[in-house]
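**Q** Got these off Swiss-Prot a minute ago, pasting:
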type	residues	note
DOMAIN	34-101	domain 'DRBM 1'
DOMAIN	126-194	domain 'DRBM 2'
DOMAIN	240-308	domain 'DRBM 3'
MUTAGEN	Ser18 to Ala	No effect on apoptosis induction under conditions of stress
MUTAGEN	Ser18 to Asp	Does not induce apoptosis
MUTAGEN	Gln243 to Ala	Abrogates apoptosis induction under conditions of stress
MUTAGEN	Ser246 to Asp	Induces activation of EIF2AK2 and apoptosis in unstressed cells; when associated with D-287
MUTAGEN	Ser246 to Ala	Abrogates apoptosis induction under conditions of stress and binding to EIF2AK2. Prevents activation of EIF2AK2 in stressed cells; when associated with A-287
MUTAGEN	Asp260 to Ala	Abrogates apoptosis induction under conditions of stress
MUTAGEN	Asp262 to Ala	Abrogates apoptosis induction under conditions of stress
MUTAGEN	Ser287 to Ala	Abrogates apoptosis induction under conditions of stress. Prevents activation of EIF2AK2 in stressed cells; when associated with A-246
MUTAGEN	Ser287 to Asp	Induces activation of EIF2AK2 and apoptosis in unstressed cells; when associated with D-246
Amino acid sequence: MSQSRHRAEAPPLEREDSGTFSLGKMITAKPGKTPIQVLHEYGMKTKNIPVYECERSDVQIHVPTFTFRVTVGDITCTGEGTSKKLAKHRAAEAAINILKANASICFAVPDPLMPDPSKQPKNQLNPIGSLQELAIHHGWRLPEYTLSQEGGPAHKREYTTICRLESFMETGKGASKKQAKRNAAEKFLAKFSNISPENHISLTNVVGHSLGCTWHSLRNSPGEKINLLKRSLLSIPNTDYIQLLSEIAKEQGFNITYLDIDELSANGQYQCLAELSTSPITVCHGSGISCGNAQSDAAHNALQYLKIIAERK
């Protein structure tokens, strides 16, 4: 599900003397990138950082549904999924498809040697983009912006936006939605920059403490269960994969949620998703002749993935 607000006509998406940038060429040059990564890199090059907002979150139903909106330049698209990450993934994918398919959409890449002082004062950073870059650099989930309040008279509107980054939350207010987002992001950046070196607490440790199980902590964990997984074969018959995954989750500090899919697979088998609250979130698919078998298969696939991640250096 996606929509676009862009209407202006422009030349095709190519990097030429006019200063435009080719999204298609970038995708070809960087295979294997996720839609979120591709769109972010595109936004960085065109000075149009993608901004993600959670529009809807239905977690009280059997299969949770999340809806995220991504805005990059004049393009706005939405995506739905059973996890926040999947919803963001689909929103980014929809935006990329529009950018690739619509030759009338073209962003100009500003000349770094000729900045526009009327749009951005010298040395002033974009706090929304800076916070997103910080999250990507440290492997955190991307910041989420939610419009929580809108009020005031027509000539003096005030917007309140909540920005969430892992377990942290900041609120920003402004005369426009964009200004409210900027203020919330600025508060986060100020909070992180105020962590003094005298306290011997790094920014990564402060936020990382709230992440639970990260790939870095998994690789360096002295835990008995995760190290046993590194040495074990996952093809031994009659192994209780659900129990084994549960023991590792308890040791490493993440939760497991099994989401049964109502629709049968193409070959008539039951399907299930195992969602691990690691950082980033891990979702693995499983199938079988029963719901229980599908869950066991999903747990098996999750264990295989954790084993690969834990063994990497």
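Glycine too: its Cβ is placed from the backbone N, Cα and C atoms.
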**Q** Counting other CB atoms within 10 A of each CB, which of the mutagenesis positions Asp260, Asp262 comes out lowest?
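**A** Asp262, out of the mutagenesis positions Asp260, Asp262, has the fewest neighbouring Cβ atoms within 10 Å.
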**Q** Which one of these mutagenesis positions, Gln243, Ser246, Ser287, has the sparsest Cβ neighbourhood, judged by other Cβ atoms within 10 angstroms?
**A** Gln243
**Q** Give the helix, strand or coil assignment DSSP yields for Asp260 (mutagenesis position).
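**A** In the DSSP reduction, Asp260 (mutagenesis position) maps to strand.
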**Q** Pop the Cα-Cα gap between Asp262 (mutagenesis position) and Ser287 (mutagenesis position) into the table, whole Å please.
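**A** Per the Cα atoms, Ser287 (mutagenesis position) and Asp262 (mutagenesis position) stand 12 Å apart.
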**Q** How does the model score the domain 'DRBM 1' (34-101) in terms of mean pLDDT?
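**A** Over the domain 'DRBM 1' (34-101), the predicted model scores a mean pLDDT of 83.
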**Q** Can you tell me the CA-to-CA distance separating Asp262 (mutagenesis position) and Gln243 (mutagenesis position), as a whole number of Å?
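**A** Between the Cα atoms of Asp262 (mutagenesis position) and Gln243 (mutagenesis position), the distance comes to 24 Å.
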**Q** Pop the Cα-Cα gap between Asp260 (mutagenesis position) and Gln243 (mutagenesis position) into the table, whole Å please.
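**A** On Cα coordinates alone, these residues lie 18 Å apart.
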**Q** In the domain 'DRBM 2' (126-194), how many residues does DSSP call helix, how many strand, and how many coil?
**A** 29 helix, 23 strand, 17 coil
**Q** So, three-state DSSP: helix, strand or coil for Ser287 (mutagenesis position)?
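**A** Ser287 (mutagenesis position) sits in a strand per DSSP.
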